[in-house]
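Student: Structure below; questions to follow.
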Amino acid sequence: MIHKMYFFLILLFSLFIIVYSAPNRVTRNETSIVYTYSLDSDYYTRFVMYLNATTLRTDIAPNYFDCSQIVNSERYCVFHFADSFSRLWGAVYSRVCTRTVSDPTEDCQSTWITDNAFPEPLNVKFSGYPSTSGGDVVFTGLFLRLAGGPNTLANSFTNPSKTFLIKVHGNFSDPNFNCNNFTATFPPSSGYIKVYFDDTGKSSLQLRYASPTVSSFILDESKKLVTINGDNYFTKNSLVQVFFDGIIQNNINITVNHSQIQVNNFIRVDPGPMSVNITINAVSIDNNYTYCFPAVISSISSVSNHLGGVVTIKGSKLSSTSIIPTIKIGDKQCTFIKSTTTELECQLEPNETGGKHLPVDVNFGGCNSTSSGSDAVTFTYSIPTLSSGTLSNGIVTLIGTNLGTINDSFIQLNSNGAIDNVKNDQFNISSDETTATFKLPLLKCKSFYINFTRVDISANNKPSISAPLLIYVINKPTVSNGSINIELYYIDCPISPSSTPSITVGNSSSATQCSIPSLKNLSEYYQTTCSIPYGTGTNKQFKFKYNSEESNSEFSYEPPKVESRSFSKGLFNITINGNNFGNSTSLIKVYFNGSDISSEIQSLNDNQFTFKRLNSYENGPINITVDGNSNMEPSFYLTLPPVIYSIINKENKTIGCGGLITISGKNLLTSDDKFKVRVLANNENTTVIVPDEKTLIVRANNKDSPLFVSTLIGDDLGPNTTLTYFEPRITVIPTVKNKKDGISIRVGGVSLSGIINASLGISSENVSLSCDLQCSLSPNETFYLSNPILSSNEKDITNSTDCLSCHSMNSIVVDETSGVLYLQLGPTSYHYDVKIEEIQSSLNPSSSNGGERKSSKLSGGAIAGITIGCVAGAGALVGSVFYFKLITRVKKAFN
């Protein structure tokens with residue numbers, strides 16, 4: 001009624017307005033609207049959107065048509081909108097402003113938005129069909145509310161009896177609301193409908209209510225009643241049509257609005273599928289529902305699996321006037337022969353594998369059969385039988401019938417309640433299915449019975465078999481106080497505490513009792529422990545007896561094993577500690593570094609042996625064989641303590657300022673703390689300068705002379721000697737350097753030691769000097785001379801001297817060119833006339849210490865031909881001819 005009023009008002013207003021020319025065409029898409037006019041035609045300038053018949057929309061963004069573009073005698077008016085098209089909406093009362101070619105004045109009252117062509121809905125999509133009980137549908141598209149609503153949609157403008165309003169949700173005045181994406185609620189109804197997006201009936205979408213569905217089909221044959229459950233059935237019986245196999249059904253009632261239909265007086269005799277179609281007000285089910293009327297089985301006969309034969313099935317609905325059934329027993333087809341409503345016959349071919357409790361299906365047109373009782377009716381072929389079972393040489397042989405094949409047969413052994421399965425790849429069955437053989441697995445108990453199954457059909461007999469005792473030795477005993485652990489299989493179960501096994505080794509006349517067998521390894525077998533007499537060697541025969549059964553086997557003693565080594569006082573003898581060496585020197589062979597040293601053995605027992613240490617021995621592996629039994633583990637690597645040959649310095653009995661002492665020997669760098677090499681000087685530790693396996697160079701920290709030098713290997717004394725230091729000698733007196741920051745001088749000599757005092761006497765004063773002693777051959781030696789003829793890992797220490805580096809303790813100014821140098825080394829005093837040379841600052845640091853300088857004269861004599869510096873050549877002292885030259889080659893590895 002409301003929509004008819006809208007239409008009437010528009011018609012009334014149109015009588016009082018001027019009708020302008022219509023556009024030639026309207027083009028619209030997601031981003032634009034274009035009106036095309038003839039060049040002499042009036043045209044639109046903008047939209048004027050209304051909320052209702054009297055109220056303008058004040059919230060709409062500005063819009064206008066740009067009509068400046070003219071192409072081929074046509075005017076193109078392009079719509080411009082300051083907002084998104086999602087906000088372009090208005091009532092059917094909205095107008096457009098127009099302008100004539102001859103008059104620039106806009107006319108905004110004369111033309112309704114729907115008078116001429118206008119942008120109709122575009123790209124309309126919907127989320128689905130509403131249920132007959134009503135529901136929501138989401139609509140999307142463009143220009144959906146340009147001339148209608150906005151909060152209602154109409155479904156008809158011509159049939160008042162079928163007209164209803166569809167509610168549109170959303171606040172169209174909300175600037176964030178998208179008027180092209182909204183939800184509409186449909187009232188309960190059915191069939192096909194039209195949905196109009198404008199209030200003039202120009203723009204519509206063909207829609208319908210959802211198709212009926214079927215969720216269940218319930219047949220009550222006793223009442224001849226069918227109940228169909230589902231959805232979208234609406235509420236009026238007159239609108240419902242139900243078809244079974246295309247035949248329309250009468251006596252239809254909607255028993256639950258929208259969701260349940262009942263069909264009365266339904267009768268069907270034949271089994272098979274039935275097609276169900278439901279139509280509600282011309283809207284049909286999307287896909288026909290299929291209901292199966294099954295054949296019902298109450299019993300089935302059996303046939304031989306070898307011969308096959310006719311199988312008889314009894315029940316109801318076993319015959320159809322239009323469908324020949326397919327019958328399946330297990331995974332085999334049974335060929336249809338004939339049937340009545342209550343009985344069916346089919347031919348089953350031979351099946352060598354047979355089967356028990358096989359499923360049976362009589363299928364009519366895809367409809368599986370059911371059973372009349374609560375338990376399914378199944379089919380069983382002939383059952384296998386076993387007549388006997390024997391054991392010989394570990395192989396079990398079964399005799400019977402219908403034993404099948406390894407693929408469908410299964411053998412299970414039950415031994416005192418423990419179950420063992422024989423895998424099908426571990427047994428064989430004869431082609432005539434009368435014999436089965438398999439290797440007997442290890443069982444803890446002697447007696448067991450056999451359960452033979454074929455396709456889940458157990459044989460009617462379970463033969464029992466007893467196996468002889470079987471033993472396995474699982475360890476090696478030690479030479480003395482040893483024992484062996486024996487695994488026991490096929491023993492009498494249960495175990496009797498009063499019955500214990502015994503063992504007899506070799507030709508012994510007496511037996512040794514073993515422990516009572518106990519279960520081991522998750523109860524898979526029994527185990528006993530037996531003591532073994534003292535002995536050595538391999539493959540020792542023994543006899544094991546338990547109850548009335550005996551079993552022969554053998555064992556080997558554990559091989560010799562080395563755990564450690566030790567040395568006697570003085571390191572003259574070596575003792576090897578371990579196990580299983582025996583006590584007979586005639587049965588033991590010892591190899592050190594591949595050489596047989598058995599003859600050097602001085603004492604032997606099961607846990608150790610001692611042999612003499614020879615100087616020729618070097619570190620290496622030691623291997624032992626006792627009575628033919630070798631230690632197969634990785635060989636024990638024997639490391640020997642150090643050997644000190646001599647103290648090299650003792651030939652000349654002298655050492656210099658550096659206190660260098662050289663020790664020769666072998667294995668000097670042992671890592672064993674018990675045999676660490678130490679060198680003492682006057683009972684004080686020395687500092688290692690050059691470490692090597694064969695040579696140690698150490699420095700004495702004690703400067704007293706004479707110097708008693710002793711060596712120790714661990715706590716054992718080695719060679720010793722007494723050394724004396726060289727007498728101090730001054731060999732080089734260079735020119736005193738007078739620098740801006742003070743004066744300095746470097747004095748060279750031999751064996752410079754003791755308390756050192758120094759000063760420089762000049763005419764005006766006596767300047768105290770502070771001196772540092774730098775001994776040659778120190779750990780941080782700076783006086784090594786490179787010798788190109790040596791290898792890259794060697795150094796040559798040649799013609800070295802000690803050095804005093806003296807300098808004034810304060811910055812002073814000295815204007816003189818000569819003076820007297822006073823030196824006191826311990827109790828000995830020296831004084832020398834020296835020259836003083838002023839040293840200017842230089843940009844080249846190396847220029848101050850390069851080249852040769854003339855030496856100063858010594859008091860009481862002169863030194864000639866000596867190069868100035870702490871590394872010098874030979875010097876001659878006046879008054880006593882003295883030549884000092886120390887040449888030492890030291891091999892030193894560089895990292």
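Sequential numbering from 1, following the chain as shown.
The backbone N, Cα and C atoms fix where each Cβ goes, and this holds for glycine too.
Where a substitution is noted, the model still shows the residue that was there originally.
OK, Swiss-Prot features for this one:
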DOMAIN    295-381  domain 'IPT/TIG 1'
DOMAIN    560-638  domain 'IPT/TIG 2'
DOMAIN    642-725  domain 'IPT/TIG 3'
VARIANT   Thr27 to Ile  In strain: QS4, QS8, QS9, QS11, QS15, QS18, QS21, QS23, QS32, QS34, QS36, QS38 and QS113
VARIANT   Ile247 to Val  In strain: QS4, QS8, QS9, QS11, QS15, QS18, QS21, QS23, QS32, QS34, QS36, QS38 and QS113
VARIANT   Pro359 to Leu  In strain: QS113
VARIANT   Asn424 to Ile  In strain: QS23
VARIANT   Val455 to Ile  In strain: QS8, QS9, QS11, QS15, QS21 and QS34
VARIANT   Tyr591 to Asn  In strain: QS8, QS9, QS11, QS15, QS21 and QS34
VARIANT   Lys892 to Gln  In strain: QS4, QS21, QS23, QS32, QS34 and QS113
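Give me the lay of the land around each of these features.
Tutor: Residues of the domain 'IPT/TIG 1' (295-381) grouped by DSSP class, helix first, strand second and coil last, total 0 helix, 45 strand, 42 coil.
Residue counts for the domain 'IPT/TIG 2' (560-638) under DSSP, split into helix (H, G, I), strand (E, B) and coil, are 3 helix, 43 strand, 33 coil.
Mapped onto three states, the DSSP output places Thr27 (variant position) in strand. Taking the Cβ of Thr27 (variant position) as reference, residues of its chain lying under 8 Å away and at least six apart in sequence are, in sequence order, Ile33, Val34, Thr36.
In sequence order, no residues are near Ile247 (variant position), counting only same-chain partners six or more apart with C-beta under 8 A.
Annotation for Pro359 (variant position): same-chain Cβ neighbours under 8 Å, separated by at least 6 residues, are Lys328, Ile329, Gly330, Ala376, Thr378, Phe379.
In three-state terms derived from DSSP, Asn424 (variant position) belongs to a helical segment. Remark: Asn424 (variant position) has Ile406, Asn407, Ser409, Phe410 as non-local neighbours, by Cβ distance under 8 Å and separation of at least 6 in sequence.
Annotation note: Val455 (variant position) sits in a coil segment as assigned by DSSP. Using a 10 Å Cβ-Cβ cutoff, Val455 (variant position) registers 21 neighbours.
Proximity of Tyr591 (variant position) to non-local residues of its own chain (separation of 6 or more, Cβ distance below 8 Å) is seen for Ile597, Ile622, Asn623, Ile624, given in sequence order.
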Student: Would you mind splitting the domain 'IPT/TIG 3' (642-725) into helix, strand and coil residue counts from DSSP?
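Tutor: Residue counts for the domain 'IPT/TIG 3' (642-725) by secondary structure: 7 helix, 47 strand, 30 coil.
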